[in-house]
Amino acid sequence: MKEIIRNLVRLDVRSDVDENSKKTQELVEKLPHEVLELYKNVGGEIYITDKRLTQHEELSDSSHKDMFIVSSEGKSFPLREHFVFAKGGKEPSLIIHAEDYASHLSSVEVYYELGKAIIRDTFPLNQKELGNPKFINAINEVNQQKEGKGVNAKADEDGRDLLFGKELKKNLEHGQLVDLDLISGNLSEFQHVFAKSFALYYEPHYKEALKSYAPALFNYMLELDQMRFKEISDDVKEKNKNVLDFKWYTRKAESWGVQTFKNWKENLTISEKDIITGYTGSKYDPINEYLRKYDGEIIPNIGGDLDKKSKKALEKIENQIKNLDAALQKSKITENLIVYRRVSELQFGKKYEDYNLRQNGIINEEKVMELESNFKGQTFIQHNYMSTSLVQDPHQSYSNDRYPILLEITIPEGVHGAYIADMSEYPGQYEMLINRGYTFKYDKFSIVKPTREEDKGKEYLKVNLSIYLGNLNREK
């Protein structure tokens, strides 16, 4: 536990408030180490500060200055007057004001914000847990609780009053069944239920209230605490042994990319550096157009019939390709890695206006079955360079909101490619550039329902690809 705390918690306090920082840290230390490991695994950081929250570096930008947040009790507060906040997104962090936390109500708020961070920002809980039948069944039991027996039984609202937010109580009638579609359409409301249950379970003075008024959600949290948090954490560790996958988390991805490819970058020539930067700007289009047109080959004297100006432009592109090849041949990816790429229906030779895979946020299942039937197990040679990202949907220009298909690509150790974001004109895309000439195989097609706010309520088609190993050692 000490090592996890040391790697996860950052102290930003003066020496005269050190006692309060210790008491604040003790709140965190009471949680299962598996919970903290899951948060750390996605690049999450916990800051304990004696500053006003909006003065902390994580929250000092203008978007947080006048923000209002909602407490576990549904009350709205200006962020600048509150004492804890879980910042979500691709670089999650929890900022806690250093206090003695003698008030149990304050402790509940700290655990509530951490519970939000766990269910909203932490993989795989943020993708799967709200759709877990155990969670759904527990919600339904609480929503169907009754006082008394038989015909005289009446609705027991205690569990709903304790855990459901105002909007959920208004939209979900007592006794109404909850299903995955309802959860997908009301993500923040059900994240609140999880976070509130989490907070009451781990704050000792409120644990009994959760058990008395919402026994099904108490038992759900009990199972998570005693068994499933550990199982989930162990599963993540095991998968990370086999393949590196940063999901949406940019802080960890950027750190790995910069450190792993630092020596490679230092050994590039000026011409190689220039073309990498140029490729991330306007040069990628003519380069890849040339490679697609000639199936990845540089054809001698191909511009023989062109005028002098056109011939010179063609030779320039060919030299750029040679420099880019030389740069990427110097680099090999050091471990099995998952990268991401958003595409349109054109990936499968379909035009949007003719095919329209997604309508009103819903993926057409029949068209997915058609694509799977035609392409699963098939291979294709990527004659041009492939731009991918270390993280899913790093920028709104390439996101689920615009492109209905996500390629999740497994890159085996030894493939020629490099992290080029710190050399790019668009560093926020966290680009991994994969060398040309590899053969890719379509492995799996699956429809993903929206489980995160970033999905904009839209389903998308996830297509798993891998590099065909028989082609791994192909040299240019």
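Here the Cβ of each residue, glycine as well, is placed from N, Cα and C on the backbone.
Nothing has been swapped: the model has the original residues at all the noted spots.
Computed from a predicted structure; not experimentally measured.
The domain 'ATLF-like' annotation in Swiss-Prot covers 2-226. The average per-residue pLDDT of the prediction over the domain 'ATLF-like' (2-226) is 93, rounded to a whole number.
Taken from Swiss-Prot, the feature domain 'TR mART core' covers 242-470.
Within 10 Å of the C-beta of R341 (active site) we count 21 further C-beta atoms, all protein chains included. Look at Swiss-Prot and you will find R341 (among others) tagged as active site.
For the mutagenesis experiment Q429 to A, the note given by Swiss-Prot reads: Restores 10% growth in yeast. All protein chains included, Q429 (mutagenesis position) registers 20 other Cβ atoms within 10 Å of its own Cβ. Q429 (mutagenesis position) carries a helical DSSP state (H, G or I).
Non-local neighbourhood of E431 (mutagenesis position): T280, S387, T388, S389, L390, Y419, I420, A421, S424, each in the same chain, at least six residues away, with C-beta under 8 Å from its C-beta. What Swiss-Prot notes for the published mutagenesis of E431 to A is this: Restores 15% growth in yeast.
Annotated active site per Swiss-Prot: E431 (among others), in sequence order.
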About how far apart, in whole Å, are the alpha carbons (Cα) of R341 (active site) and Q429 (mutagenesis position)? 11
